[in-house]
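S.K.: The structure is given below, and queries will be raised subsequently.
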Amino acid sequence: MSKPFKLNSAFKPSGDQPEAIRRLEEGLEDGLAHQTLLGVTGSGKTFTIANVIADLQRPTMVLAPNKTLAAQLYGEMKEFFPENAVEYFVSYYDYYQPEAYVPSSDTFIEKDASVNEHIEQMRLSATKAMLERRDVVVVASVSAIYGLGDPDLYLKMMLHLTVGMIIDQRAILRRLAELQYARNDQAFQRGTFRVRGEVIDIFPAESDDIALRVELFDEEVERLSLFDPLTGQIVSTIPRFTIYPKTHYVTPRERIVQAMEEIKEELAARRKVLLENNKLLEEQRLTQRTQFDLEMMNELGYCSGIENYSRFLSGRGPGEPPPTLFDYLPADGLLVVDESHVTIPQIGGMYRGDRARKETLVEYGFRLPSALDNRPLKFEEFEALAPQTIYVSATPGNYELEKSGGDVVDQVVRPTGLLDPIIEVRPVATQVDDLLSEIRQRAAINERVLVTTLTKRMAEDLTEYLEEHGERVRYLHSDIDTVERMEIIRDLRLGEFDVLVGINLLREGLDMPEVSLVAILDADKEGFLRSERSLIQTIGRAARNVNGKAILYGDKITPSMAKAIGETERRREKQQKYNEEHGITPQGLNKKVVDILALGQNIAKTKAKGRGKSRPIVEPDNVPMDMSPKALQQKIHELEGLMMQHAQNLEFEEAAQIRDQLHQLRELFIAAS
């Protein structure tokens, strides 16, 4: 099933890319465990990594610091490798409240979660691809270091069907039930099967648009065919098919029976300890909860919160690392850590927070001590499991630099010839008035401005001040959710307003070629918001515009400012020299505005949660100008229905696009009436 990686791109590597690709590939072939790619904003870091993957033909996992950047990378990799398996693995919770106990108020908070079915399907598809093929790129968030089902047990549970095999229909149904598939003859959806005479239709858990039909004749598999579950149309007939479990946490019956005995032993030992310490309430609570879980496991093969018994189910010893996505990656796999200066500290912090919450649950009799082993990886375990690694960042952290032995692969020259912004330092005393005049200059020539402040209060006051002086300004703060944030960024790019004020939200991975000025207020106040890395990242937001400029307002030049200015000037010098030698004139990026909202276009545009295929979206600017009022009214009614459908499918970006078009249509309707 595997194919060789085939890179699809109209561009050839240019600028610093060919040298970066050569050095990274040499390092990997020489067996270097750690390498760092220092790639400035807009230098094509993803393209460089895609070239390395295609040249070396190795399965790869790309770690991103959050879902938004993971979706952006997934979209880019999908374009680079349309014929290969590009998969997406992030947390499938839309909402997650872990179980917790607050001793001070004697409050127990039950686990409460809302699972996004579409992302669950993509996670299952990712592990299936990792087990079946070598031409796989999995883009994952830090969710990859959390416990997952053991790959060995997962493989043992698979159901293989081949044409001509002798198998009883009831045996197939029993095996499907063990894989946690549910029979549903009415609503045929992901993770279910239906039976009609000697025909069994199975909707694989990892698929979103293809189902399997098994036709039996007297205990023999006569035909296997793939069909569209929506239309029932046969797509192809196949000689064999493998059905994977519905969940990563599925376990063979004999392993469950063995695990139950081990759980009973631990329960007896723990009860003894609690009674010796006169903790009668905790002992009774633990006994009641564990006995209930054991009965559920005995009857159904699983229970709510079964992940708390994962140590027994995977057969691992106390304190051993849980099985994670890394266990599914082949031994010669490659790990790419994107925005490593953010991702690496995140990995280090996950274990400690999880541990503190679970210790309270164990102490007060809500969980057995073995629940502590259902956890994310410790940092040292992550280091031990990680294959050959490339850290990618515009501002690598000390950890990455130390691991790479100070030998950093530089990717400073952009293929477009764009230079790093010019930096100016100006006094704090007149910063607001000076900023106002700079904003007016930029707004007059249809360019945008980003302003970063130190405090929420200052951001609010500045926004109010700029509004009073007639500027079109918005404030981006931490209470805004991801989708709304993307809408604000899109509106900035479309020119709905000229200035965006924020605190710490203007750093990694924001693509805005229209921004020609970044203003950093109180740049001389040392701290994490004004550290060398933060300053370089923020300055980089203006690096996608030909007229890019950064103004740092400060009365003195701090060590962080000096380093950030020095590094930016070093890069600018190198870029200028390259441009002169090769006769390159810097060109602004002409990135379509919809691109930023198509972060994970392949995620949103696939079939949404079994509700039928998403309908194509009409571009907001394709509004017919010569429609009659009646036709406009009909069009508005149609689009309102489509907008609600997208919102229901959680495709908020598409819904927002239609909302903008509706706004234009309503204005036309009023004018025409």
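Every residue gets a Cβ built from N, Cα and C, even glycine.
Annotations for this protein, taken from Swiss-Prot, read as follows:
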- 26-415: domain 'Helicase ATP-binding' (DOMAIN)
- GLY39, VAL40, THR41, GLY42, SER43, GLY44, LYS45, THR46: ATP binding site (BINDING)
- TYR101 to Ala: Defective in DNA-unwinding activity; when associated with A-108 (MUTAGEN)
- PHE108 to Ala: Defective in DNA-unwinding activity; when associated with A-101 (MUTAGEN)
- 431-597: domain 'Helicase C-terminal' (DOMAIN)
- 633-668: domain 'UVR' (DOMAIN)
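Provide an account of the burial state, proximal residues and distances for the features listed.
M.R.: Of all Cβ atoms in the shown protein chains, 20 besides its own fall within 10 Å of the Cβ of GLY42 (ATP binding site).
Listed in sequence order, THR107, PHE108, ILE109, THR360, LEU361, TYR364, PHE366 are the same-chain residues at least 6 apart in sequence whose CB falls under 8 Å from the CB of TYR101 (mutagenesis position).
PHE108 (mutagenesis position) carries a strand DSSP state (E or B).
The predicted model assigns the domain 'Helicase C-terminal' (431-597) a mean pLDDT of 86.
For the domain 'UVR' (633-668), residue counts in helix, strand and coil come to 33 helix, 0 strand, 3 coil, using DSSP.
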S.K.: At a 10 Å cut-off from the C-beta of SER43 (ATP binding site), count the other C-beta atoms across all protein chains.
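M.R.: The Cβ of SER43 (ATP binding site) has 27 Cβ neighbours within 10 Å.
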S.K.: According to DSSP, which of helix, strand or coil covers THR46 (ATP binding site)?
M.R.: helix
S.K.: Looking at the recorded positions GLY39, VAL40, GLY44, LYS45, PHE108, which one has the fewest other Cβ atoms within 10 Å of its own Cβ?
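M.R.: Counting other Cβ atoms within 10 Å of each of the recorded positions GLY39, VAL40, GLY44, LYS45, PHE108 gives the minimum at PHE108.
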S.K.: Taking the binding-site residues one at a time (THR41, THR46), which has its Cβ surrounded by the most other Cβ atoms within 10 Å?
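M.R.: Most Cβ neighbours within 10 Å: THR41.
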S.K.: Any idea what DSSP makes of GLY39 (ATP binding site), helix, strand or coil?
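M.R.: Strand, per DSSP.
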S.K.: With a radius of 8 angstroms around the mean position of the C-beta atoms of GLY39, VAL40, THR41, GLY42, SER43, GLY44, LYS45, THR46, what other residues of the same chain does the ATP site pick up?
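M.R.: Neighbours within 8 Å of the Cβ centroid, excluding GLY39, VAL40, THR41, GLY42, SER43, GLY44, LYS45, THR46: THR48, ALA394, GLN411, ARG414.
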